[in-house]
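Asks: First, the structure itself, so that you have it in front of you.
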Amino acid sequence: MSMPLPMKLRTRLFLSISALITVSLFGLLLGLFSVMQLGRAQEQRMSHHYATIEVSQQLRQLLGDQLVILLRETPDGQALERSQNDFRRVLEQGRANTVDSAEQAALDGVRDAYLQLQAHTPALLEAPMVDNDGFSEAFNGLRLRLQDLQQLALAGISDAETSARHRAYLVAGLLGLVGVAILLIGFVTAHSIARRFGAPIETLARAADRIGEGDFDVTLPMTNVAEVGQLTRRFGLMAEALRQYRKTSVEEVLSGERRLQAVLDSIDDGLVIFDNQGRIEHANPVAIRQLFVSNDPHGKRIDEILSDVDVQEAVEKALLGEVQDEAMPDLVVDVAGESRLLAWSLYPVTHPGGHSVGAVLVVRDVTEQRAFERVRSEFVLRASHELRTPVTGMQMAFSLLRERLDFPAESREADLIQTVDEEMSRLVLLINDLLNFSRYQTGMQKLELASCDLVDLLTQAQQRFIPKGEARRVSLQLELGDELPRLQLDRLQIERVIDNLLENALRHSSEGGQIHLQARRQGDRVLIAVEDNGEGIPFSQQGRIFEPFVQVGRKKGGAGLGLELCKEIIQLHGGRIAVRSQPGQGARFYMLLPV
């Protein structure tokens, strides 16, 4: 048995709507035809009855005229004859035009009564009317006949109105039945369409729910609707493709997750992953050992298992998408009764759409590193103190020796003496830098704070370096914001920071370059920046540039302590210093000082 060809949804809807429209038009035409027929019949009947009333009125008028003629002293026979002829003519016209049998019989009665009246009329021309009783009876009989005719016509009009009203009710009932039929047909059609089209769609929806739950063994409905059938076939193809994809890809995904889990668990740093609600999704063994010890962190918030306020605030900021742009103080934790120092940093994880989806906390045990740095600082301090006295003595002795020696200016000996003097001066500066660095590292350096005018401070710094810039053909521009406040600063130390930044900018600027010395207020802080368009700083070096003994760029100078000293000075003032740079496009060092 062959399955009927599927009919398109558009065709089904067209046929259903066409059937409704056809029934509606049939009912409308039937109503119009009935109303027109009713009106035409009513008009004909009313016109006939009104014509009868008009005939009755004319006959009564003519009868009255004849009576007036007969009542005269000398009746006018000719006038009477004309009136009689008119009476007969009107009567015959009425009889000819009437279609109602009752009215026809009434008109016949009027004719007979008038003939009787005419039989007594000649005698009236010779004797008075009062002496003729037969005429009076005939006249009264005719008058009553005319009254009956008029009453009959009025009754016909009333009957016609009643009949028209009944027929109108009938037409209204028929139209109501047609309307009910249309509603029933529409309801049945809509229900049929909804059942035929809704059932397979509901089945597809249930199948989609099962697929969403991971069950791909679904039964799809068969239908003879072309569009729904096509949708069902494509849905089946999709389900089969998903089944195959799951079969081939789930293991790969799980394998990839296991590999990623192994990588996260094998790195030396502690790693904690937060979801967008601040709850811990994953912590590798190193992080659990360093931070949480005996607590299971999964599903908990950081403030439930770690009391450090800085870490809690940093997690909240990272979940808001804020990037941590400065080093945070080491985290002190107690592990197996031993105090450990952990360096940590937080990184927000954002969706391509821009909203936050979580954060990542990275921790590293720096206990040994900090101990080494402390030993190094102590060694540098002691070595600097031990070296400063003999080196200073050697420099003074060499200066006295140089004054006693007299070599020609162009001689080899003069060049050697000049080289030794420069290197000894450089060595003294290095020892002084080491001493200063050690003082800052050990907290021995104290600030001498005083109210400072930033405009005057930066203007003098510009004036100090303009000659050096002109010698290198580098322009130095000062850009000051409005209403810079006075700050409590150690002016000598801040001048040292600005001079160091300007010196570095000059060293790394090409001929024809530009340096901008800027200052402006930002809320409760003042930003001071030195920006150049020189060679820039490689990305790999930007994170280490403020570490001691680190030098970057092709042009070296000093011992690599300048930026470390700048950082220490700014931190003592309660501020911070940072850098932004694009290799080949220059660098911008900026510091933020509290107001």
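Cβ atoms are placed via backbone N, Cα and C, with glycine included.
The domain 'HAMP' annotation in Swiss-Prot covers 195-247. The domain 'PAS' annotation in Swiss-Prot covers 258-323. Marked as domain 'PAC' by Swiss-Prot: 327-369. Per Swiss-Prot, the feature domain 'Histidine kinase' maps to 382-595. A mutagenesis experiment is reported in Swiss-Prot for this position, H385 to K or Q, and the note states: Loss of autophosphorylation. Here Swiss-Prot describes N504 to Q as a published mutagenesis experiment; the accompanying note says: Loss of autophosphorylation. According to Swiss-Prot, the mutagenesis experiment D532 to N carries the following note: Residual autophosphorylation. Mutagenesis annotation in Swiss-Prot: D532 to E, described as Loss of autophosphorylation; the structure shown retains the original residue.
Where in this structure would I find these features, and how exposed are they?
Replies: Within the chain carrying the domain 'PAC' (327-369), a Cβ under 8 angstroms from the stretch's Cβ atoms is held by residues 268-276, 281, 286-287, 289-291, 293, 302, 308, 310-311, 314-315, 317-321, all 6 or more beyond its ends.
Secondary structure at H385 (mutagenesis position), taken from DSSP and collapsed to helix, strand or coil, is helix. For H385 (mutagenesis position), the same-chain residues that are 6 or more apart in sequence and have a Cβ closer than 8 Å to its Cβ are L435.
Under a cutoff of 8 A between CB atoms, and with a sequence separation of 6+ in the same chain, the neighbours of D532 (mutagenesis position) are A505, H508, S509, G513, Q514, I515, H516, G586, A587, R588.
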Asks: Just to be sure I understand, if DSSP states are collapsed into helix, strand and coil, how many residues of the domain 'PAS' (258-323) fall in each?
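Replies: Secondary-structure composition of the domain 'PAS' (258-323): 32 helix, 12 strand, 22 coil.
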